Amino acid sequence: MSSDTKTLENSKGNSATDADTKNPSSSDSRAIEQLVTQGNMAYAQKNYEEAVDKYGQALMQSESIHGSESLENRNVLWLYGKSLFQIAIENSQVLGNALGAKESVSQATESFEEPEAIGSFTFSGQKIENKYTVNEENSSIAHPEKESEEKETNEASPASEEDEDDFNVAWEVLDLTRVMQSKAVDAYPDSKDEKIRLADIYDLLGELSLEIENFSQASQDLKTALEWKEKVYNVSNNTLLSEAHYKLALALEFTNPEDPSNKSRACEHVEKAAEILKNVLNERENEVTDKKGKGKQKAEESTLTSDLENLREMLSELEQKTLDLKHGAPSLEEAVMSKMHESSLLSKDSSSLAQAVAEAVKNANDLGGLVKRKRTKQEVTSSSQKEGPKDKKKKD
């Protein structure tokens with residue numbers, strides 16, 4: 001997601017022609033860009049509270065200039081939503097440590113400091129962190145479909161409810177971003193940047209659903225993210241696609257584990273992830289051979305060799321995962337539950353399952369991480385209602 005630092009610049013050419021733009025002054029534009037730059041710096045330093053504050057102020061100014069429905073707002077809204085998601089992760093981790101609750105999925109990829117309170121500021125007459133808050137009566141995270149689950153939720157601790165509300169707020173902002181970005185793709189059908197952004201949004205919505213263990217919704221969003229990525233990337237040799245296939249496989253495996261069709265579909269995506277990774281590995285091996293022949297420096301050669309080792313290890317894991325899915329090896333959930341039973345831990349929370357999911361998602365993100373370090377400048381530049389994530393159907 002490092003490409004988002006250039007988000008505002010990448011999309012100016014498209015968004016500047018929006019019909020609802022009110023021709024802001026150059027000083028207004030500079031003020032917004034300065035706030036976004038400050039937010040980017042805070043985000044890069046994992047100071048997500050500061051990032052939310054800066055992006056929120058930029059969003060205030062953008063809405064006051066262009067109007068709340070303008071596509072001009074979508075880029076800042078995306079950055080704002082990503083930061084809210086990271087804060088939800090942080091708060092979930094802090095509460096999890098205090099309550100002995102589950103580890104965050106994203107903790108597997110990043111470490112976080114204990115967050116401070118989000119700063120308050122006004123936005124269209126409301127605090128910005130409350131602008132997208134879901135009414136608890138309508139929140140499908142806090143109030144699942146089944147009556148028994150509703151009772152459990154109502155009896156949940158205030159800390160747990162606060163954790164869920166953080167994810168609700170992030171979800172609502174990201175889902176609004178999805179709606180705006182879908183319109184941008186329709187408005188600029190030839191723009192690769194807009195399609196990549198939409199794929200990124202669906203991907204993050206999928207990760208959010210994995211965080212709250214809503215695997216069915218995660219499957220839907222990650223499937224859509226994969227479809228968009230396949231439209232803009234080389235299908236045969238891009239590890240971002242390998243990552244996308246593996247994430248979707250993970251979500252499918254956990255979606256109704258008793259349904260054998262889900263495991264079969266998961267296996268297909270793991271096989272595809274392995275196939276893509278094998279192509280990447282072959283290309284990298286040829287690259288190492290070429291550089292050796294040209295007498296490249298040892299440091300560069302060592303980096304390439306290290307990448308090859310990581311790729312081979314990941315490929316081996318994917319191939320083993322394929323065998324497990326094909327030949328009836330215990331699923332990740334079954335293995336965890338069996339271990340919990342052996343240890344007489346069935347009365348405790350689902351932290352072990354969440355940790356296992358976290359490790360699997362880490363492996364998926366590692367697949368994409370390898371290519372993110374190697375992508376060209378052009379690729380890096382390119383990458384730059386109201387229903388909750390439990391059971392919503394998206395509406396544009």
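Cβ atoms are placed via backbone N, Cα and C, with glycine included.
Where a substitution is noted, the model still shows the residue that was there originally.
DSSP assigns Gly81 (mutagenesis position) to a helical segment in the three-state reduction. Taking the Cβ of Gly81 (mutagenesis position) as centre and 10 Å as the limit, one finds 27 other Cβ atoms among all the protein chains shown. Among the mutagenesis results in Swiss-Prot, Gly81 to Glu has the note: In sim3-143; Reduces interaction with CENP-A and causes abnormal mitotic phenotypes, including hypercondensed chromatin, lagging chromosomes in anaphase, and unequal segregation of chromosomes. The residue drawn here is the original one.
For the mutagenesis of Glu207 to Lys, Swiss-Prot gives this note: In sim3-205; Reduces interaction with CENP-A and causes abnormal mitotic phenotypes, including hypercondensed chromatin, lagging chromosomes in anaphase, and unequal segregation of chromosomes. The structure shown keeps the original residue. Secondary structure from DSSP puts Glu207 (mutagenesis position) in a helix. Glu207 (mutagenesis position) is surrounded by 23 other CB atoms, counting those within 10 A of its CB over all protein chains shown.
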Reported as an integer number of Å, what is the Cα distance between Gly81 (mutagenesis position) and Glu207 (mutagenesis position)?
13
